[in-house]
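Student: Annotations for this protein, taken from Swiss-Prot, read as follows:
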BINDING   His380, His420, Glu456  Zn(2+) 1 binding site
BINDING   Glu456, Asp490, His527, Glu572  Zn(2+) 2 binding site
BINDING   His493, Asp540, His542  Zn(2+) 3 binding site
BINDING   His493, Asp540, His542  Mn(2+) binding site
MUTAGEN   His542 to Asn  Loss of apurinic/apyrimidinic (AP) endonuclease activity. Loss of Mn(2+) binding. Impairs DNA binding
MUTAGEN   Glu572 to Gln  Loss of apurinic/apyrimidinic (AP) endonuclease activity
Amino acid sequence: MFFSFYHSSFSSLSSFFFSFFSLLLYMLVLLQIFPKNYYEAGTLSIRVIRKNTFNHSYNNIKNIHYIHCGYPNIFNNCRNYYMNNFYNNNLSAPFKNKNNYMHIFFKIVEGNKKKKREHPFFKYLFHMNMLEKSGDKKNTVISKITESCQYGDIRKYMNMKKESLEEGEKNKSGEEYNKHVEQNNIKDEKIHFKDGTFIKSKEEEIENEKGGTICLKKEIQKNVLEINNNTYNNDTKYLSNPKGVTNKSKQSKKEIEKKKKKKNNNNNNNNNNKIKSEKSANDTKNIPPIPKNTEDRWNDYNKIKEYAKISNVYLGAHISASGGVQNAPINSFNISGLAFALFLKNQRKWESAALTNENIKQFEENCKKYNFDKNFILPHGSYLINLANPDKEKRDKSYLSFLDDIKRCEQLNIKLYNFHPGSTVGQCTVDEGIKNVADCINKVHKETNNVIIVLENSAGQKNSVGSKFEHLRDIINLVHDKDRIGVCLDTCHTFAAGYNIKTFENFDNVMKQFDDIVNVKYLKAVHLNDSKSDIGSGLDRHENIGKGKLTMDTFKYIMKSKYFKNIPIILETPDITNDESIYKYEIQNLYKLYFEK
């Protein structure tokens with residue numbers, strides 16, 4: 001009896017010690033595998049499509065990725081478990097009530113809770129890019145990554161997501177799914193990614209949450225697009241940043257409000273840009289492109305030339321000289337321009353490469369090839385030039401650029417050169433600014449031979465010189481060689497400076513005023529622009545013909561008036577077509593105005 005009792009007690013005791021040491025050993029193993037503080041309370045959200053499309057989610061959505069934190073076996077088990085259960089639609093505890101979810105939530109519990117062993121491998125699931133995001137404290141999950149997780153590796157994956165997945169990565173995932181389809185005899189078409197878009201040969205119809213039907217392909221594409229653009233539903237939870245990375249929830253209210261305001265401003269700007277782009281698309285809808293066929297371009301050019309012979313009005317545009325000044329005549333021919341303006345060098349730099357002999361030779365050849373009269377070529381001066389500046393050092397710098405431009409005109413045998421008189425920069429009177437401009441013109445006349453300097457009237461900006469006809473007159477009066485000075489009237493600038501040119505009668509009165517003050521013999525060119533701003537605004541805002549504050553009578557007057565015959569009339573309107581075809585369209589319509597009664 002005693003032996004039996006002893007045997008029983010010993011057996012129980014040994015069983016107890018065996019269990020105890022086994023449990024202790026097991027715990028030690030666990031502690032080795034899962035370091036201290038490895039678990040934390042929270043929820044990890046992974047974006048999927050719907051119950052009906054679970055079979056496609058892993059490969060199609062491409063936002064579920066696994067980051068190996070140091071334990072390959074657990075990592076692989078985790079991945080396999082997830083893949084198998086997901087594909088077979090046999091989802092256990094964390095996936096209950098899946099019928100109504102667009103998101104599946106993986107539960108991760110604290111290590112000191114009873115259910116600490118519940119799906120430990122989900123610790124290895126990370127949504128790419130989620131580590132960069134954090135919400136308020138309620139939504140913050142997995143607030144720190146332990147030493148066992150290599151933050152650098154995670155960062156690398158995050159950057160992959162941020163930069164968008166490589167095409168090879170997408171195709172690899174597609175192949176993985178296709179392999180799964182074959183192995184499991186799933187009755188479905190294979191899939192692949194192309195240019196970031198999910199492609200499927202058959203567009204299945206599935207029932208959506210509202211009871212309607214939706215195209216599977218479109219549903220998947222929508223989700224892929226949302227993920228690539230980092231846009232998620234409000235119920236999506238985000239992983240917070242690892243230790244050492246700033247948590248948004250800890251930011252001050254001021255910073256949060258500031259960021260919200262900035263975001264709203266960006267949204268407004270995006271909306272404005274969208275409206276502008278839509279408006280631009282509507283504006284350009286009826287504008288024909290420049291013909292690709294050279295013969296067609298010659299036919300269009302010859303028509304315009306006939307109109308010019310009848311009207312004695314020579315229209316053109318400020319065109320691109322990209323690739324060299326020799327390309328300007330070609331570009332002008334393409335838009336059927338009989339006159340043109342160009343920059344002889346970079347208009348926003350003080351120094352530019354000199355013209356080569358080849359540039360000069362080809363420019364001459366192209367002018368002859370396309371029958372350009374050099375009296376109708378009007379180069380535009382650099383925007384940096386300010387001859388009215390009272391600061392001698394700065395004015396001398398402007399003068400050297402001014403002189404360089406005019407010498408380039410002489411190299412190309414061009415007769416006219418147009419520039420803005422400049423600004424007093426608020427440091428001298430307008431009269432002093434006028435004298436500075438005239439002194440520079442007199443000086444450049446002595447250093448060059450025959451180029452006519454053409455003063456462009458300004459729009460009336462603060463401290464500007466040249467917005468009033470009297471300014472132009474006073475500069476001319478101070479210039480010694482009157483044969484080498486002239487004026488270019490810009491219609492937008494004239495209107496913005498306060499001269500009413502909206503009707504035939506008003507424009508005619510303005511031109512009589514110009515003749516009385518300046519003398520019409522000095523009118524050497526016109527810049528033809530509509531105006532975005534109203535009369536007297538002082539704003540230099542060019543607009544396409546018929547789209548601004550001026551009227552078609554303004555432009556009809558230009559076409560018919562005696563004041564604008566046999567001088568270059570240059571369009572400087574916005575190139576809304578981005579290929580200069582707008583200028584051809586405007587030139588053709590302007591000649592039509594001449595023939596209207």
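Count begins at 1; order follows the chain as displayed.
Note that Cβ sites are derived from N, Cα and C of the backbone, with glycine treated the same way.
Although substitutions are noted, the structure shown does not include any of them.
Tell me what's around each of these sites.
Tutor: DSSP assigns His420 (Zn(2+) 1 binding site) to coil, not to a helix or a strand.
In sequence order, Glu456, Cys488, Leu489, Asp490, Thr491, Cys492, His493, Ile570, Leu571, Glu572 constitute the residues six or more apart from His527 (Zn(2+) 2 binding site) in its chain with CB-CB distances below 8 Å. In the three-state DSSP reading, His527 (Zn(2+) 2 binding site) counts as strand.
The Cβ of His542 (mutagenesis position) lies under 8 Å from the Cβ of Cys492, Asn529, Asp530, Ser531, Lys532, Glu572, Thr573, Pro574, each of which sits 6+ residues away along the same chain. In the three-state DSSP classification, His542 (mutagenesis position) falls within a strand.
Long-range neighbours of Asp540 (Zn(2+) 3 binding site) (same chain, six or more residues apart, CB within less than 8 Å of its CB): Ser458, Ala459, Gln461, Cys492, His493, Ala496.
DSSP assigns Glu572 (mutagenesis position) to coil, not to a helix or a strand.
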Student: Among all chains shown, work out which of the recorded positions Glu456, Asp490, Glu572 has the most CB atoms within 10 A of its CB.
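Tutor: In terms of Cβ crowding, the pick is Asp490.
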Student: Report the same-chain neighbours of His420 (Zn(2+) 1 binding site): residues 6+ apart in sequence with Cβ closer than 8 Å to its Cβ, ordered by sequence.
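Tutor: Sequence-distant Cβ neighbours: Gly381, Tyr383, Ile385, Glu456, Ser458, Gly466.
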Student: Which residues, in sequence order, are found in the same chain with Cβ within 8 Å of the centroid defined by the Cβ atoms of Glu456, Asp490, His527, Glu572 at the Zn(2+) 2 site, excluding those residues themselves?
Tutor: Asn418, Asn457, Cys488, Leu489, Thr491, Cys492, His493, Val526, Leu528, Asn529, Ile570
Student: Out of these binding-site residues, His380, His493, which one has the fewest other C-beta atoms within 10 Å of its own C-beta?
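Tutor: Result for the binding-site residues His380, His493: minimum number of other Cβ atoms within 10 Å at His380.
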